[in-house]
Amino acid sequence: MPIITDVYAREVLDSRGNPTVEVEVLTESGAFGRALVPSGASTGEHEAVELRDGDKSRYLGKGVTKAVENVNEIIAPEIIEGEFSVLDQVSIDKMMIALDGTPNKGKLGANAILGVSIAVARAAADLLGQPLYKYLGGFNGKQLPVPMMNIVNGGSHSDAPIAFQEFMILPVGATTFKESLRWGTEIFHNLKSILSQRGLETAVGDEGGFAPKFEGTEDAVETIIQAIEAAGYKPGEEVFLGFDCASSEFYENGVYDYSKFEGEHGAKRTAAEQVDYLEQLVDKYPIITIEDGMDENDWDGWKQLTERIGDRVQLVGDDLFVTNTEILAKGIENGIGNSILIKVNQIGTLTETFDAIEMAQKAGYTAVVSHRSGETEDTTIADIAVATNAGQIKTGSLSRTDRIAKYNQLLRIEDELFETAKYDGIKSFYNLDK
């Protein structure tokens, strides 16, 4: 039977050693689902609330026992007494949103609500004997995503003196996901060798990318291009580059202040100068995607950037849109950006996540399914990427098990789909003039 008989949450640890929420759901028939909730380092101010305890004597205030209690003492009784079917995802998600009663899930916590939402979906898939991607996407979920591999970490994700948070490679010239993963791995290892030869650090950051002390942004870019060529691939044809600028992390009082991360030599740019700078980088290097190139509240700057390079570069809103359909709708109406980053914990339920992806795709925006810097062994985002035919996934570098787990899950899915599996490569950037 599909009726849920037990919902249980516990406090576990994420990839940074910080507490997070794990939720388990059980049905009458024994179907079971488990979910672990991720956590971000650089967060948009409009994100749903991640509930932390604030007790400095325990986990430095980062405990999640309040969120766990909210699952076990508030959400679980509501689901069990209401005799909800595990197959009724939308009703359960809406019930939790109503039970919270705040616009940002600040009462129960998005980390509590999301854990239940994903665990319910996993239990439903188990009940039906289906893989999660097939339960979520039906027979039409068959497109494997282009991986956006974050091989150099800067900004808030590392101690490297570079303002931009992520430098990514995208193997769009591959013909299968399996091949794209191999290309990325070969480039990653070539990059490590090049860094070692230069006497630079090869320790990795939160998302598995290297965090050496480059001599600035262009040094990082040119070193990555060198690694692509050393691996035997053609930059700008087979492999493109991408940035996550995370501009909100160094924007203050109308100024993009690179010195926050780059020290006394870091530039200070107005919005117009920031647009000019990003355009110069796009003109000089094979860049296909830029995330959060402008501050989340600098909508005039976003408009300028979109008008300037939005026809040839994917401009992804992360802190800008925070997986929120109300904000995304405003962005679509005003021609802001051309893509949305999808992070399940920014909004807090699977239902709202799927609504955001659908809205973006209907408007001709791309949707990039993404991890967080604080991750776990949970692989749900891999299944979501295939279920929604998103075409792109951002889940870190080619090291750290919390990142590799998602890539390995995509390899399994590609194998399961066999001849029906698609990898569209450059065609996944369907709204660009490429």
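Backbone N, Cα and C atoms are what each Cβ position is placed from, and that goes for glycine too.
Recorded in Swiss-Prot as a mutagenesis result, Tyr135 to Ala carries the remark: No longer forms homooctamers. Under 8 Å, Cβ to Cβ, and six or more positions away along its own chain, Tyr135 (mutagenesis position) finds Ala121, Ala124, Ala125, Leu128, Ala387.
According to Swiss-Prot, the mutagenesis experiment Gly138 to Ala carries this note: No longer forms homooctamers. Sequence-distant contacts of Gly138 (mutagenesis position), defined by Cβ-Cβ distance under 8 angstroms and a gap of at least six in the same chain, do not exist.
For the published mutagenesis Phe139 to Ala, Swiss-Prot gives the following note: Significantly impairs homooctamer formation, no enzymatic activity. Phe139 (mutagenesis position) carries a helical DSSP state (H, G or I).
Cβ neighbours within 10 Å of Asn140 (mutagenesis position), excluding its own Cβ and spanning all shown chains: 11. Where Swiss-Prot documents Asn140 to Ala as a mutagenesis experiment, the accompanying text is: Significantly impairs homooctamer formation.
DSSP assigns Arg372 ((2R)-2-phosphoglycerate binding site) to coil, not to a helix or a strand. Residues annotated as (2R)-2-phosphoglycerate binding site in Swiss-Prot: Gln165, Lys343, Arg372, Ser373, Lys394.
Under the heading active site, proton donor, Swiss-Prot lists Glu207, citing sequence analysis as support.
Residue density at Asp318 (Mg(2+) binding site): 30 other Cβ atoms are found within 10 A of its Cβ, drawing on all protein chains shown. Sequence annotations record features per position, and here Swiss-Prot assigns Mg(2+) binding site to Asp244, Glu291, Asp318.
Residues or ranges marked as active site, proton acceptor in Swiss-Prot (evidence: sequence analysis): Lys343. Sequence-distant neighbours of Lys343 ((2R)-2-phosphoglycerate binding site) (same chain, 6+ apart, CB under 8 A from its CB) are Pro38, Gly40, Asp318, Val322, Thr323, Ser370, His371, Arg372.
The note that Swiss-Prot attaches to the published mutagenesis Asp355 to Ala is: Significantly impairs homooctamer formation, no enzymatic activity. In three-state terms derived from DSSP, Asp355 (mutagenesis position) belongs to a helical segment. Its Cβ taken as reference, Asp355 (mutagenesis position) is surrounded by 17 other Cβ atoms within 10 Å in the chains shown.
Here Swiss-Prot describes Asn389 to Ala as a published mutagenesis experiment; the accompanying note says: Slightly decrease in homooctamer formation, octomeric form has about 50% activity, dimeric form has none. In the three-state DSSP assignment, the secondary structure recorded for Asn389 (mutagenesis position) is coil. Cβ neighbours within 10 Å of Asn389 (mutagenesis position), excluding its own Cβ and spanning all shown chains: 19.
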_Entries of Asp244, Asp355, Ser373, Asn389 which, being recorded positions, have CA atoms within 10 angstroms of Glu207 (active site, proton donor)_ = Ser373
_Glu291 (Mg(2+) binding site) versus Asn140 (mutagenesis position) - Cα distance in angstrom_ = 28
*In whole Å, how far is Asp355 (mutagenesis position) from Ser373 ((2R)-2-phosphoglycerate binding site) when you measure between their Cα atoms?*
24
*Lys343 ((2R)-2-phosphoglycerate binding site) in three-state DSSP notation*: coil
